[in-house]
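See below for the structure under consideration.
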Amino acid sequence: MIWTDVPTPWGMRFQDAATPNAEGMHELYDHMMYYLALMLGLVSYMLYVMMKDYKNNTFAYKYIKHGQTLEIMWTMFPAVMLLLMAFPSFMLLYLCDEVLTPAMTVKVVGLQWYWKYEYSDFVSETGETVEYESYVMPEDMLEEGQLRLLDTDTSMVVPVDTHVRFMVTANDVLHCFTMPSLGIKVDACPGRLNQVSALMQRTGVYYGQCSELCGVNHGLMPIKTECVPIGDFVEWLGEQENVYVA
């Protein structure tokens, strides 16, 4: 199966979901589009009937003072439609904010104009946490198959089927940590920690970008996340200078 985990030229749809939160967002969008199409069809039909009857009817509508039944209908019907869209939306919003029993935590720090990742659950023999910085790959250093303005020199590596909590903050100005395939979009604010969680259900490479205007090089802050099997993640940890689990 081919997955769309990166932006495509002239793409007019969502990237494929890799987490339950992202799947819920896609389903909510589909349901809302159905309700909106239903309302558009009904309103268009009413306008068509009104214009057609008004043209052929010599009776002056200015003598019609009110229509209680009609007024109730055009008040209650939109209200019901709004409730049908609001309840699933609020449920998904609160579910996305819930962070319960994460298996591991990754701290994400936004800086002008790069990202820094800290794995606070894993420390080296010297007591230092695993941390590194991620910069956009210069165009003259891109290899075949790499993406312009999306690939980075280092990736954030996380294990598959693992509840990961992201603690997001910034060191200078406002940034925004955004991963469309994971259903993540959280502000990175200086002096404040925002948290969001993700359960990636399949391996792959996912891309995102800073979504908050943060300066002249705002467009040069890509995010590259590699979701790997747990065995590969442990092997990657072993390459990070004698790391053990805290």
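Glycine too: its Cβ is placed from the backbone N, Cα and C atoms.
Worth saying up front: this structure is predicted, and the values here are computed from it rather than measured.
Feature annotation from Swiss-Prot assigns Cu cation A1 binding site to His175, Cys210, Cys214, Met221; the stated evidence is similarity to another entry. DSSP classifies Met221 (Cu cation A1 binding site) as coil under the three-state reduction.
The annotation Cu cation A2 binding site is assigned in Swiss-Prot to Cys210, Glu212, Cys214, His218 on the grounds of similarity to another entry. His218 (Cu cation A2 binding site) has a Cβ environment of 17 other Cβ atoms inside 10 Å.
Note on Glu212 (Cu cation A2 binding site): other Cβ atoms within 10 Å of its Cβ, all shown chains, come to 18. Feature annotation from Swiss-Prot assigns Mg(2+) binding site to Glu212; the stated evidence is similarity to another entry.
Met39 (variant position) falls within a helix when secondary structure is assigned with DSSP. With a cut-off of 8 Å between CB atoms and residues at least 6 apart in sequence, the same chain places Pro78, Met81 near Met39 (variant position), listed in sequence order. While the structure shown retains the original residue, Swiss-Prot records the natural variant Met39 to Val with this note: In strain: CBS 789 and CLIB 381.
For the naturally occurring variant Met46 to Leu, Swiss-Prot gives the following note: In strain: CLIB 660. When other Cβ atoms within 10 Å of the Cβ of Met46 (variant position) are tallied across all protein chains shown, the result is 11.
Cβ contacts within 10 Å of Met51 (variant position), excluding its own Cβ and spanning all protein chains shown: 10. Following the DSSP three-state reduction, the secondary structure of Met51 (variant position) is helix. According to Swiss-Prot, the natural variant Met51 to Ile carries this note: In strain: CBS 789 and CLIB 381.
Annotation of the natural variant Val106 to Ile in Swiss-Prot: In strain: CBS 789 and CLIB 381; the original residue is retained in the structure shown. Around the Cβ of Val106 (variant position), 21 further Cβ atoms fall within 10 Å across all displayed protein chains.
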Cα within 10 Å of Cys210 (Cu cation A1 binding site) - qualifying recorded positions among Met46, Met51, Val106, His218: His218
Output field, Cu cation A1 shell: CB within 8 Å of site CB centroid, site His175, Cys210, Cys214, Met221 dropped: Gly110, Gln112, Trp113, Cys176, Ala188, Gln209, Ser211, Glu212, Gly215, His218
Cβ contacts of Cys214 (Cu cation A1 binding site) (under 8 Å, same chain, 6 or more positions away): Gly110, Gln112, Trp113, Val173, Leu174, His175, Met221
Sorted by sequence, non-Cys210, Glu212, Cys214, His218 residues with Cβ within 8 Å of centre, Cu cation A2: Gly110, Trp113, Val173, Leu174, His175, Cys176, Ser211, Leu213, Gly215, Met221
His175 (Cu cation A1 binding site): secondary structure state under DSSP, collapsed to three categories: strand
